[in-house]
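Participant: Got a structure for you, written out below as structure tokens; questions coming shortly.
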Amino acid sequence: LTCVTKDTIFGITTQNCPAGQNLCFIRRHYINHRYTEITRGCTATCPKPTNVRETIHCCNTDKCNE
């Protein structure tokens, strides 16, 4: 499985997931109406949001977290 780790104006950076990590995730943490912190990568289980300003989406196909 190949997941996106960074998505910038210069293009995307990907990572081949290690054995046992068969999901990609994208985590959006809303700081304010102008700024959102985004984290992407591989995971074994889909993480749960830690607060109401955070959303997490998991998927299992190549680059699905772009």
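Keep in mind that glycine also has a Cβ here, set from the backbone N, Cα and C atoms.
Quoted from Swiss-Prot for the published mutagenesis D7 to N: In AncTx5; 3-4-fold increase in inhibition potency on alpha-2A adrenergic receptor and D3 dopamine receptor, 28-fold increase in inhibition potency on alpha-2B adrenergic receptor, and 10-fold increase in inhibition potency on ADRA2C adrenergic receptor; when associated with E-15; K-26; W-28 and A-43. Experimental mutagenesis is annotated in Swiss-Prot for Q15 to E, with the remark: In AncTx5; 3-4-fold increase in inhibition potency on alpha-2A adrenergic receptor and D3 dopamine receptor, 28-fold increase in inhibition potency on alpha-2B adrenergic receptor, and 10-fold increase in inhibition potency on ADRA2C adrenergic receptor; when associated with N-7; K-26; W-28 and A-43. For the mutagenesis result I26 to K, the note given in Swiss-Prot is In AncTx5; 3-4-fold increase in inhibition potency on alpha-2A adrenergic receptor and D3 dopamine receptor, 28-fold increase in inhibition potency on alpha-2B adrenergic receptor, and 10-fold increase in inhibition potency on ADRA2C adrenergic receptor; when associated with N-7; E-15; W-28 and A-43. Quoted from Swiss-Prot, the note on mutagenesis experiment R28 to W is: In AncTx5; 3-4-fold increase in inhibition potency on alpha-2A adrenergic receptor and D3 dopamine receptor, 28-fold increase in inhibition potency on alpha-2B adrenergic receptor, and 10-fold increase in inhibition potency on ADRA2C adrenergic receptor; when associated with N-7; E-15; K-26 and A-43. For the mutagenesis result T43 to A, the note given in Swiss-Prot is In AncTx5; 3-4-fold increase in inhibition potency on alpha-2A adrenergic receptor and D3 dopamine receptor, 28-fold increase in inhibition potency on alpha-2B adrenergic receptor, and 10-fold increase in inhibition potency on ADRA2C adrenergic receptor; when associated with N-7; E-15; K-26 and W-28.
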Participant: Using Cα coordinates, what distance in whole Å links T43 (mutagenesis position) and D7 (mutagenesis position)?
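Facilitator: A Cα-Cα distance of 18 Å.
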Participant: Report, in whole Å, the straight Cα-to-Cα distance of D7 (mutagenesis position) from Q15 (mutagenesis position).
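Facilitator: Q15 (mutagenesis position) to D7 (mutagenesis position), Cα-Cα distance: 12 Å.
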Participant: Work out the three-state DSSP category of D7 (mutagenesis position).
Facilitator: strand
Participant: Which state, by DSSP, holds I26 (mutagenesis position): helix, strand or coil?
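Facilitator: It is in a strand.
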Participant: Just to verify a number: CA distance, D7 (mutagenesis position) to I26 (mutagenesis position), in angstrom, no decimals.
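Facilitator: Rounded to a whole number, the Cα-Cα distance is 11 Å.
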